[in-house]
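Read the structure below first, then the notes.
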Amino acid sequence: MKKTLLIAASLSFFSASALATPDCVTGKVEYTKYNDDDTFTVKVGDKELFTNRWNLQSLLLSAQITGMTVTIKTNACHNGGGFSEVIFR
């Protein structure tokens, strides 16, 4: 029973790690803009990415104003790609 539990716990940790969103770009927010399709675009480093997560907008604007460093995490790490996760540093 303990061996089965250990294997199940190991597999769940592995699958959670495999699904983790990779870092795309780290830097300061250069600019932000609202789009006609109700999305919000930010430029960090050499990437211009969008999100439809309204709860991130005020946080990203604050990061831009204060010069905070952010890390955008996404699987679509190309200009015009979308994201839904940000780390504020």
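Here the Cβ of each residue, glycine as well, is placed from N, Cα and C on the backbone.
Where a substitution is noted, the model still shows the residue that was there originally.
Here Swiss-Prot describes Asp36 to Asn as a published mutagenesis experiment; the accompanying note says: No effect on cytotoxicity. The C-beta environment of Asp36 (mutagenesis position), restricted to residues of the same chain at least 6 apart in sequence and closer than 8 Å, is empty.
Under the DSSP three-state reduction, Asp37 (mutagenesis position) is assigned to coil, being neither helix nor strand. According to Swiss-Prot, the experimentally introduced change Asp37 to Asn is described as follows: No effect on cytotoxicity.
Sequence-distant contacts of Arg53 (mutagenesis position), defined as residues of its own chain at least six apart whose C-beta falls under 8 angstroms from its C-beta, comprise Phe40, Ser84. DSSP assigns Arg53 (mutagenesis position) to coil in the three-state reduction, placing it in neither a helix nor a strand. Experimental mutagenesis is annotated in Swiss-Prot for Arg53 to Asp, with the remark: Loss of cytotoxicity.
Recorded in Swiss-Prot as a mutagenesis result, Trp54 to Gly or Phe carries the remark: 100-fold reduction in cytotoxicity. All chains included, 10 other C-beta atoms sit within 10 angstroms of the C-beta of Trp54 (mutagenesis position).
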Trp54 (mutagenesis position) and Asp37 (mutagenesis position), distance between Cα atoms, whole Å: 13
Cβ-Cβ neighbours of Asp37 (mutagenesis position) (radius 10 Å): 7
